[in-house]
Amino acid sequence: MEQDLRSIPASKLDKFIENHLPDTSFCADLREVIDALCALLKDRSFRGPVRRMRASKGVKGKGTTLKGRSDADLVVFLNNLTSFEDQLNQQGVLIKEIKKQLCEVQHERRCGVKFEVHSLRSPNSRALSFKLSAPDLLKEVKFDVLPAYDLLDHLNILKKPNQQFYANLISGRTPPGKEGKLSICFMGLRKYFLNCRPTKLKRLIRLVTHWYQLCKEKLGDPLPPQYALELLTVYAWEYGSRVTKFNTAQGFRTVLELVTKYKQLQIYWTVYYDFRHQEVSEYLHQQLKKDRPVILDPADPTRNIAGLNPKDWRRLAGEAAAWLQYPCFKYRDGSSVCSWEVPTEVGVPMKYLLCRIFWLLFWSLFHFIFGKTSSG
């Protein structure tokens with residue numbers, strides 16, 4: 001498959017993506033099986049009543065999943081989780097409870113589904129893994145089950161959250177060392193961040209995701225998180241194109257070039273949080289001062305999607321540099337595809353206090369000059 005992609009002319013990349021669209025029939029069958037499993041679990045007696053369960057296939061269900069991927073997350077929202085602190089404090093107990101209930105469902109064999117529940121990796125595991133198979137599914141599916149505080153029960157996904165919400169998240173309600181550990185709570189916001197994008201951009205994300213999987217097969221772990229590459233693709237499009245009909249090869253090349261410049265990356269979005277709240281602003285400035293690469297989660301400012309190990313990026317950057325020489329970045333006449341002009345960093349506004357000082361000085365100077373003129 002790697003040979004197929006790298007040898008395809010730039011003009012044929014769109015056709016290549018079409019051949020790797022999500023397997024819609026498999027998704028539909030998987031959804032039916034998951035719905036049946038969720039219905040059984042909802043009827044059981046958990047330590048706290050299940051509010052609802054949300055299942056998403058592959059890459060968090062964002063419309064960017066590749067054909068042939070058979071992994072999924074099953075997020076369990078429980079009524080007795082009413083805050084981030086609750087999730088952190090009760091996570092281990094809830095994971096054990098979910099494992100117990102899954103084992104009982106498996107023993108009863110009521111939904112025609114077979115699954116193998118794995119042992120917990122550690123007493124503090126944040127997820128429970130199991131494999132599922134069913135007569136309607138052509139392949140086995142690997143699941144991670146995660147209990148979560150239902151954040152979207154308190155937020156409108158279509159509106160910018162009250163910034164006090166983020167101020168509470170970063171000031172005391174998130175224990176030290178737990179930053180970014182609550183990312184599953186933000187799944188809905190994160191999905192919407194990508195779901196609202198143009199169709200062709202989502203297809204470009206699929207292409208980048210496929211490239212990432214090829215690199216992973218060749219290089220193995222550790223590599224930067226796949227979600228970092230997805231966000232990098234969105235960023236490249238936002239700053240380099242912003243049109244719904246663009247040259248796929250140009251977008252692909254731009255993303256790979258950004259990967260090679262990982263030491264310079266400083267990327268964030270202000271879709272859900274911004275610098276207008278003083279406490280949030282101070283925190284964002286601290287986050288953006290950290291060693292690069294920095295790619296802040298659009299929904300959760302406590303989480304640097306780029307990770308903490310630049311060595312992971314160095315390995316991926318080496319592979320990206322090699323790929324830039326392949327035929328997939330050349331036209332039929334042999335000329336090279338040009339990338340979009342995209343900066344490696346997003347500018348950071350002045351701190352709140354400095355901004356106030358600046359305006360006070362400006363205002364004083366204004367009154368001094370014009371007050372003196374009017375009195376004269």
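Including glycine, each Cβ sits where the backbone N, Cα and C put it.
Where a substitution is noted, the model still shows the residue that was there originally.
One natural variant catalogued in Swiss-Prot, VAL50 to Gly, is accompanied by this note: In strain: DHA. Under the heading of natural variants, Swiss-Prot lists GLY63 to Cys and annotates it as follows: In strain: BID, DHA, MPR, MBT/Pas, PWD/Phj. Swiss-Prot documents SER83 to Tyr as a naturally occurring variant and attaches the note In strain: BID, DHA, MPR, MBT/Pas, PWD/Phj. Quoting Swiss-Prot on the natural variant CYS111 to Phe: In strain: MPR, DHA, MBT/Pas, PWD/Phj. ILE184 to Thr appears in Swiss-Prot as a known natural variant, with the remark: In strain: BID, DHA, MBT/Pas, PWD/Phj. Swiss-Prot lists GLN266 to Arg among its natural variants, and the accompanying note reads: In strain: BID, C3H/RV, DHA, MPR, MBT/Pas, PWD/Phj. Annotation of the natural variant ILE305 to Val in Swiss-Prot: In strain: MPR. What Swiss-Prot says about the natural variant ALA322 to Thr is this: In strain: C3H/RV. Annotation of the natural variant GLY347 to Ala in Swiss-Prot: In strain: DHA, MBT/Pas, PWD/Phj; the original residue is retained in the structure shown. Annotation of the natural variant LEU354 to Phe in Swiss-Prot: In strain: BID, C3H/RV, DHA, MPR, MBT/Pas, PWD/Phj. Natural sequence variation is annotated in Swiss-Prot for PHE368 to Leu, with the remark: In strain: MPR.
A map of Swiss-Prot features onto the structure.
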residue : record           : DSSP class
SER83   : variant position : coil
ILE184  : variant position : helix
GLN266  : variant position : strand
ILE305  : variant position : coil
ALA322  : variant position : helix
GLY347  : variant position : coil
Cα proximity to GLN266 (variant position), best match among variant positions SER83, ILE184, ILE305, ALA322, GLY347: GLY347
Spatially closest candidate among ILE184, ILE305, ALA322, GLY347, the listed variant positions, to SER83 (variant position) (Cα to Cα): ILE184
Alpha-carbon distance [ILE184 (variant position); ILE305 (variant position)] in Å: 13
Residues near ALA322 (variant position) in space but at least six apart in sequence (CB under 8 A): none
Cβ atoms near GLY347 (variant position) (within 10 Å, other residues, all chains): 6
Spatial separation of GLY347 (variant position) from ILE184 (variant position) - C-alpha basis, Å: 28
For the variant positions SER83, GLN266, the one whose C-beta sees the most other C-beta atoms within 10 angstroms: GLN266
ILE305 (variant position) CB neighbourhood, other CB atoms within 10 A: 23
